[in-house]
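The following features are taken from Swiss-Prot:
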- E112, D222: divalent metal cation 1 binding site (BINDING)
- E112, H149, H174: divalent metal cation 2 binding site (BINDING)
- D222 to A: Loss of deoxyribonuclease and DNA decatenation activity (MUTAGEN)
Amino acid sequence: MTNFRFIDIGINLTDPMFRGVYRGTQKHEDDFAEVVERALQVGVQKFIITGGNLEDSRAALTLTHTREQFFSTVGCHPTRCSEFDDQGSDQYLSSLLDLTVSNTQKVVAVGECGLDFDRLEFCPKETQLRYFQLQFDLAEASGLPMFLHCRNAHTEFIDIMRRNRQRCVGGVVHSFDGSQQDAAALLDLDLYIGINGCSLKTAENLEVMKSIPSDRLMIETDAPWCGIKNTHAGAKLIKTSFPTKKKWETGHCVKDRNEPCHIIQVLEVMAAVREEDPLDLAETIFNNTDTLFFKNRS
């Protein structure tokens, strides 16, 4: 049995890839149970399943009832915020709030919400700004921390966070890939910073990650996305490998499909760059995460 303890703060377990479906086509049999088992074997004790919009938040919540280790978030991703307008913003917000406050044993955060100016083709900037701000209503009403997203929108993100910081108990900016100055601004707001494969692509990314105090770090996979690729600066620091096939085979990972078990690889890169003991770092991160999302739960 492993000595490591992990909470994967961002895992997209509602994604069809974990059921063998890629781009709408069934490519292999449903291996969801195997994916979860591999994660448990490396020490993942809790999985926080990301809600990307109202429908996805409902699906994530439904999934949480299948295992005691599963929890979820409720919110609307910046690229999907046009749904507020499409369905009526008051009604949409009310539905998100109902889902949040009526499932307090399983919903641990408001999100995924924030700003994504890299993908404005999915949702205009003005719409993203309006409905990121609105989702602080959810955080304030529920008393839950926030699971936050920021891509190429640091200035606007920080501005909204500063104006609304007192309305939420705390939060984590997940999949962080910003500069050292960006990280410092988030730390000044007493936010946590989530690290996954997308946070470890370049030498600069590694230096930024190294600069973040360990008591402000969290860890995630964002699977099936954001895996550590061979071209990433951190890849050479990975010690743990998993049997992987290009074509699916039972008992194996699938090439290019990130899994929650790969959280151990994220830790290995982080610990090597920071020159810290992996077990000590994992324990610090586990406690950070437990404090934000689970400490005050009944």
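Backbone N, Cα and C define each Cβ position, glycine as well.
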Any further residue of that chain within 8 Å (Cβ to the Cβ centroid of E112, H149, H174) of the recorded divalent metal cation 2 site: G10, T50, H77, G111, C113, G114, F147, L148, C150, V173, S175, G194
Neighbour tally for E112 (divalent metal cation 1 binding site), based on other Cβ positions within 10 Å of its Cβ: 30
Chain-internal residues, separated by at least six, CB under 8 A from H174 (divalent metal cation 2 binding site): I9, G10, E112, F147, L148, H149, G194, N196, M218, E220, D222
CB contacts for D222 (mutagenesis position) [other CB atoms within 10 A, all chains]: 24
Around the Cβ of H149 (divalent metal cation 2 binding site), the count of other Cβ atoms that are within 10 Å: 26
